[in-house]
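Undergrad: I am attaching a structure below and will ask some questions about it afterwards.
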Amino acid sequence: MTIPAFHPGELNVYSAPGDVADVSRALRLTGRRVMLVPTMGALHEGHLALVRAAKRVPGSVVVVSIFVNPMQFGAGEDLDAYPRTPDDDLAQLRAEGVEIAFTPTTAAMYPDGLRTTVQPGPLAAELEGGPRPTHFAGVLTVVLKLLQIVRPDRVFFGEKDYQQLVLIRQLVADFNLDVAVVGVPTVREADGLAMSSRNRYLDPAQRAAAVALSAALTAAAHAATAGAQAALDAARAVLDAAPGVAVDYLELRDIGLGPMPLNGSGRLLVAARLGTTRLLDNIAIEIGTFAGTDRPDGYRAILESHWRN
């Protein structure tokens with residue numbers, strides 16, 4: 001078997017699944033640790049944070065996949081309108097010192113169509129899955145395929161899409177996949193807005209209003225010592241005051257996205273529309289843990305953690 005050419009220290013671009021699988025296998029046999037960063041392209045600093053986290057692993061070789069997966073787009077979602085910037089994406093990967101880009105076509109990823117797919121658990125029908133009932137089946141199917149093709153030691157996802165991260169961890173656990181799933185904190189603009197490929201669609205007024213999402217989460221974190229309802233009320237007050245922000249949901253869950261206990265660690269998630277653009281955000285939050293007690297030294301870190309999560 002002839003292994004496709006691989007040039008260390010350069011960006012090697014492969015479009016055939018078999019080629020990247022062969023190169024990954026050969027690199028593992030030499031002792032390199034393969035890291036996978038799945039993306040749909042239109043790369044920004046949030047994606048590059050995943051790349052940098054992967055590169056920090058000793059002995060790593062980083063594979064970044066760029067594939068706009070049609071299976072995760074539902075009815076009424078315009079697949080053709082999704083931003084595609086392949087030349088800019090590859091230039092950014094070269095600048096980061098990435099050695100492998102995997103850029104398959106739809107025909108290469110699904111040569112027999114959607115013959116076999118992943119059926120997610122009940123969580124996939126909640127939150128983001130409510131208005132998008134087939135979305136996470138598409139996400140988990142393509143992630144499983146990427147993991148089988150690349151066979152990485154670790155795979156990296158951003159915490160901004162927190163429900164996706166939880167479902168991928170369920171996939172890996174339920175199918176006994178030999179890979180570690182690494183969640184990387186959300187990267188934010190200077191004013192707190194979570195970085196997203198969708199931000200480019202906001203007009204100036206919408207961009208100014210969009211900061212209400214992170215501001216609402218901050219307000220909730222400050223109010224959380226008084227309990228879950230106080231946290232939700234504080235967040236809702238900020239969102240209600242923001243012009244043009246239509247909230248799809250604001251929910252407090254436990255860290256696995258089950259029901260939130262009365263006290264302890266949780267996740268506060270928000271989705272909202274500004275015009276035709278839909279934005280997501282979330283933070284780690286501690287509910288009632290320090291109510292009626294002296295606040296420990298680490299309390300400020302909890303309140304400030306949304307800038308890193």
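Cβ coordinates come from backbone N, Cα and C, glycine included.
Annotation comment: Swiss-Prot describes 40-47, 158-161, Val187, 195-198 as ATP binding site, evidence class experimental evidence. Experimental mutagenesis is annotated in Swiss-Prot for His44 to Ala, with the remark: More than 1000-fold reduction in activity and 52-fold decrease in adenylate formation. In Swiss-Prot, the entry for mutagenesis His47 to Ala states: More than 1000-fold reduction in activity and 60-fold decrease in adenylate formation. 10-fold decrease in the affinity for ATP. The structure shown retains the original residue. Sequence annotations record features per position, and here Swiss-Prot assigns active site, proton donor to His47. A mutagenesis experiment is reported in Swiss-Prot for this position, Asn69 to Ala, and the note states: More than 1000-fold reduction in activity and 50-fold decrease in adenylate formation. Listed in Swiss-Prot as a mutagenesis experiment, Gln72 to Ala is described as follows: More than 1000-fold reduction in activity and 45-fold decrease in adenylate formation. Among the features that Swiss-Prot reports, (R)-pantoate binding site is placed at Gln72, Gln164. Among the mutagenesis experiments that Swiss-Prot reports, Glu77 to Gly is described with the note: No effect. The Mg(2+) binding site annotation in Swiss-Prot covers Asp88, Asp89, Gln92. A mutagenesis experiment is reported in Swiss-Prot for this position, Lys160 to Ala, and the note states: More than 1000-fold reduction in activity and 50-fold decrease in the affinity for ATP. One entry in Swiss-Prot concerns the mutagenesis experiment Lys160 to Cys. Its note says: More than 1000-fold reduction in activity and 120-fold decrease in adenylate formation. The enzymatic activity and the affinity for beta-alanine can be increased 10- and 3-fold, respectively, by alkylation of cysteine of mutant C-160. Under mutagenesis, Swiss-Prot gives Gln164 to Ala with this note: 50-fold reduction in activity and slight reduction in the affinity for beta-alanine. 30- and 40-fold decrease in adenylate formation and pantothenate formation, respectively.
Where in this structure would I find these features, and how exposed are they?
TA: Note: His47 (mutagenesis position) has non-local neighbours Val37, Thr39, Gly158, i.e. same-chain residues 6+ apart with C-beta under 8 A of its own C-beta.
In sequence order, Met195, Ser196, Ser197 make up the list of same-chain residues 6 or more apart from His44 (mutagenesis position) whose Cβ falls under 8 Å from its Cβ.
Under DSSP, His47 (mutagenesis position) is assigned to a helix (H, G or I) in the three-state scheme.
Of all the Cβ atoms in the protein chains shown, 22 others lie within 10 Å of the Cβ of Asn69 (mutagenesis position).
In sequence order, Thr134, His135, Phe136, Gly138, Val139, Val142 make up the list of same-chain residues 6 or more apart from Gln72 (mutagenesis position) whose Cβ falls under 8 Å from its Cβ.
Using a 10 Å radius centred on the Cβ of Glu77 (mutagenesis position) and all shown protein chains, the other Cβ atoms total 14.
The Cβ neighbour count for Asp89 (Mg(2+) binding site), using a 10 Å radius and every protein chain shown, is 20.
Cβ contacts within 10 Å of Lys160 (mutagenesis position), excluding its own Cβ and spanning all protein chains shown: 22.
In the three-state DSSP reading, Lys160 (mutagenesis position) counts as coil.
For Gln164 (mutagenesis position), the same-chain residues that are 6 or more apart in sequence and have a Cβ closer than 8 Å to its Cβ are Glu128, Phe136, Val139, Phe157.
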Undergrad: Out of Leu43, Glu77, Glu159, Val187, point to the one nearest Asp89 (Mg(2+) binding site) in space (Cα versus Cα); all of them are recorded positions in the record.
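TA: The answer is Leu43.
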Undergrad: For Asn69 (mutagenesis position), identify the closest of the binding-site residues Leu43, Gln92, Glu159, judging by Cα separation.
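TA: Among Leu43, Gln92, Glu159, Leu43.
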Undergrad: Measuring Cα to Cα, how many angstrom lie between Met40 (ATP binding site) and Gln92 (Mg(2+) binding site)?
TA: 14
